[in-house]
Amino acid sequence: MNKLYIGNLNESVTPADLEKVFAEHKISYSGQFLVKSGYAFVDCPDEHWAMKAIETFSGKVELQGKRLEIEHSVPKKQRSRKIQIRNIPPQLRWEVLDSLLAQYGTVENCEQVNTESETAVVNVTYSNREQTRQAIMKLNGHQLENHALKVSYIPDEQIAQGPENGRRGGFGSRGQPRQGSPVAAGAPAKQQQVDIPLRLLVPTQYVGAIIGKEGATIRNITKQTQSKIDVHRKENAGAAEKAISVHSTPEGCSSACKMILEIMHKEAKDTKTADEVPLKILAHNNFVGRLIGKEGRNLKKVEQDTETKITISSLQDLTLYNPERTITVKGAIENCCRAEQEIMKKVREAYENDVAAMSLQSHLIPGLNLAAVGLFPASSSAVPPPPSSVTGAAPYSSFMQAPEQEMVQVFIPAQAVGAIIGKKGQHIKQLSRFASASIKIAPPETPDSKVRMVIITGPPEAQFKAQGRIYGKLKEENFFGPKEEVKLETHIRVPASAAGRVIGKGGKTVNELQNLTAAEVVVPRDQTPDENDQVIVKIIGHFYASQMAQRKIRDILAQVKQQHQKGQSNQAQARRK
């Protein structure tokens with residue numbers, strides 16, 4: 001993706017003219033400019049310089065009276081399903097962008113690209129070429145909060161690799177290497193190890209003191225704590241605060257945190273710029289609910305144990321560019337450092353639980369990408385890579401059996417129905433289209449019902465997407481308090497004959513299920529099976545707990561079905577003999 005196409009050139013433009021323009025704007029390039037009639041090509045050293053050239057020149061710089069148009073050079077064979085969208089308003093919410101993208105087809109992946117510009121850039125993969133073509137036609141130049149979007153193709157690596165399934169691809173061995181190699185059916189996939197960093201937010205005026213003369217101070221911190229420290233100075237130019245990422249063991253992160261906090265306190269005292277310098281920790285929004293705990297109990301305990309005052313930034317501050325919440329800790333240095341240890345312990349636990357759930361989803365739902373679902377924005381360094389990039393799993397192919405349709409009932413607060421439906425039904429339609437699921441809201445059982453049933457019908461991936469968005473919407477619209485985690489009751493139906501297998505002998509299976517998933521699982525006794533001879537299993541918990549419980553129960557049902565079919569097959573063979 002480092003080769004650029006330069007368009008809208010006068011026919012008299014020479015390579016020397018382009019070399020001069022690139023030199024004037026200090027844009028690095030490699031090789032020579034290949035100039036054609038009205039356009040040219042050039043290679044950049046890496047993706048960083050390619051993006052910088054696009055942001056610097058495209059539609060902004062004139063050459064011989066014409067504005068340059070620069071974008072990634074993409075061969076026609078690779079103009080498939082992937083596009084890049086630039087000039088996105090930085091304050092835009094993920095949901096708004098998702099809704100816009102979903103108007104043109106099924107988004108398989110949406111990941112943010114790190115750039116030095118103030119606006120955001122995302123790479124988007126649609127499910128087929130026609131959807132991508134429509135998106136480019138409609139979105140290029142589309143006005144979004146006074147920003148004109150710029151859209152172009154980017155190379156589709158899968159096309160570059162050539163078709164799979166034993167067929168020879170046109171690119172042969174020159175195709176780009178795969179991110180993950182295919183995994184044999186049933187073979188355990190090796191999970192890529194990703195450590196969660198400690199992310200701090202520090203006042204810009206103290207960054208120089210933290211780095212030190214010629215980097216001496218930060219080198220000393222790195223050496224003493226055995227850590228890797230990144231100071232994100234170039235991001236958000238002019239901002240009052242800068243982010244620092246510390247990569248190390250939990251102990252190493254805590255030691256580095258203490259040293260950085262001590263430097264800031266000393267600098268504040270010497271320069272008399274502040275009476276108090278609080279510790280500010282950045283944590284991805286997905287983990288904050290579990291840090292807070294039910295009715296804020298976890299957070300209160302940390303405050304009491306460490307003698308600190310802790311506040312967390314509002315959900316309203318989250319944007320496309322900023323999926324993290326700011327946790328502010330006030331108190332003595334020692335106490336703040338103890339609080340950091342407790343906070344990051346909770347965050348790491350939440351992260352590990354989510355990784356386990358993601359790993360489970362990657363095996364049960366091939367091709368699932370959590371960035372596309374919108375639960376884990378891919379830009380976050382605190383989020384593991386999508387399972388599909390680790391395992392190399394491919395989406396459902398034509399030779400595979402289509403995923404089985406499932407019906408799930410999710411119970412939401414009655415007052416949240418309007419938010420889920422949206423104005424003139426717009427939100428529920430977009431949600432249904434995004435998840436590729438049927439979503440209906442059942443009438444209230446009584447006029448004063450406090451909950452309403454949402455009926456979702458679709459395959460496993462559709463269930464994951466739809467339920468995830470519903471959980472997210474309820475939190476976003478403040479139907480649950482800022483210190484309260486979203487926990488919903490979900491019903492799935494199982495054959496009455498298999499209910500015993502879900503419960504297990506003496507309740508062993510259901511107890512193991514609850515311990516494993518952290519969800520409450522109830523199979524009500526004395527149920528009368530419905531007309532399809534099915535009974536209800538109730539699941540209560542936060543999103544990942546509920547999803548994991550649903551998948552485990554489906555797994556049990558699949559085993560029961562397989563054993564039943566095997567028994568029937570054996571009986572048939574015995575009769576033939």
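Backbone N, Cα and C atoms are what each Cβ position is placed from, and that goes for glycine too.
Marked as domain 'RRM 1' by Swiss-Prot on the basis of sequence analysis: 2-75.
According to Swiss-Prot, the feature domain 'RRM 2' maps to 81-156, an assignment based on sequence analysis.
Residues or ranges marked as domain 'KH 1' in Swiss-Prot: 195-260. Taken through DSSP, the domain 'KH 1' (195-260) splits into 32 helix, 17 strand, 17 coil.
Quoted from Swiss-Prot, the note attached to the mutagenesis of LYS213 to Glu states: Partial reduction in interaction with m6A-modified mRNA; when associated with E-294.
Same-chain residues at least 6 positions away in sequence with a Cβ under 8 Å from that of LYS294 (mutagenesis position) are, in sequence order, GLU484, GLU485. One entry in Swiss-Prot concerns the mutagenesis experiment LYS294 to Glu. Its note says: Partial reduction in interaction with m6A-modified mRNA; when associated with E-213.
According to Swiss-Prot, the domain 'KH 3' annotation covers 405-470.
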Across the domain 'RRM 1' (2-75), DSSP yields 21 helix, 23 strand, 30 coil
For the domain 'RRM 2' (81-156), the DSSP helix/strand/coil residue counts are 20 helix, 29 strand, 27 coil
Taking all protein chains shown into account, the Cβ-based neighbour count within 10 Å for LYS213 (mutagenesis position) is 8
For the domain 'KH 1' (195-260), the averaged pLDDT of the predicted model is 87
